[in-house]
Amino acid sequence: MMKLMFASDIHGSLPATERVLELFAQSGAQWLVILGDVLNHGPRNALPEGYAPAKVAERLNEVAHKVIAVRGNCDSEVDQMLLHFPITAPWQQVLLEKQRLFLTHGHLFGPENLPALNQNDVLVYGHTHLPVAEQRGEIFHFNPGSVSIPKGGNPASYGMLDNDVLSVIALNDQSIIAQVAINP
């Protein structure tokens, strides 16, 4: 079974990036899935702790060969010039044995504007900075929250897919925030 780690809404935070890369190295995950808003903090957000987008790009480039990424609403062509993995696709798909993960940032496709999905597929998105791991109707919804600018009183968080279970995990203490089994 494929093991994936998900990080969203880094927004140029070097401490968050360092922690994500530390956990990725320890996790045994094959891929680090970045769900957009990689380098820029955006006009609606305050600067995250340790805002250093060029350093974040350098650190992420060290694992570029293990990154799958999608473009967020704060990502631009200029950001792509610093990164050694593609970030300009509005969505990607990861095919599992019996279902697919539809990866998107959440500003184009999301819970209120679903792409065409089949029963048991998983909508994986960021953008809201709010953790979600649940089944809604025939599909699963998964948002790992934000590693740098958490909202809704939640801690900074990331996601894991391991043994057909999607988990949102607190970045600081590894506690489980939300979890859903996706085996059809």
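Note: Cβ is positioned from N, Cα and C throughout, glycine not excepted.
So that you can see what the record holds, here are the features copied from Swiss-Prot:
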- Asp9, His11, Asp37, His129: Mn(2+) 1 binding site (BINDING)
- Asp37, Asn73, His105, His127: Mn(2+) 2 binding site (BINDING)
- Cys74 to Ala: Decreases specific activity with bis-pNPP but does not affect specific activity with pNPP (MUTAGEN)
- Cys74 to His: Increases specific activity with bis-pNPP and pNPP. Confers a gain of function and converts the enzyme into a an active 2',3'-cNMP phosphodiesterase (MUTAGEN)
- Cys74 to Asn: Increases specific activity with bis-pNPP and pNPP (MUTAGEN)
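Shown here: features listed in Swiss-Prot, placed on the structure.
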residue: Asp9; record: Mn(2+) 1 binding site; contacts (Cβ under 8 Å, 6+ apart): Leu35, Gly36, Asp37, Gly72, Gly126, His127, His129, Gly145, Ser146, Val147, Ser148, Ile149
residue: His11; record: Mn(2+) 1 binding site; contacts (Cβ under 8 Å, 6+ apart): Asp37, Val38, Leu39, Asn40, His41, Gly42, Asn45, Pro48, Tyr51, Cys74, Ser146, Ser148, Ile149
residue: Asn73; record: Mn(2+) 2 binding site; contacts (Cβ under 8 Å, 6+ apart): Gly36, Asp37, Gly42, His105, His107, His127
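Taking the centre of the Cβ atoms of Asp37, Asn73, His105, His127 as the Mn(2+) 2 site, the nearby residues of that chain (Cβ within 8 Å, site residues left out) are Ser8, Asp9, Leu35, Gly36, Arg71, Gly72, Cys74, Asp75, Gly106, His107, Gly126. Of all the binding-site residues listed here (His105, His127), the one with the fewest other CB atoms within 10 A of its own CB is His127.
Working note on the binding-site residues Asp37, His129: by count of other C-beta atoms within 10 Å of each C-beta, Asp37 ranks first. Other residues of the same chain near the Mn(2+) 1 site, with their Cβ within 8 Å of the Cβ centroid of Asp9, His11, Asp37, His129, are Ser8, Ile10, Gly36, Gly42, Asn45, Gly72, Cys74, Gly126, His127, Ser146, Val147, Ser148, Ile149. Just so you know, the Cβ of Cys74 (mutagenesis position) picks up 23 other Cβ atoms within 10 Å once every protein chain is counted.
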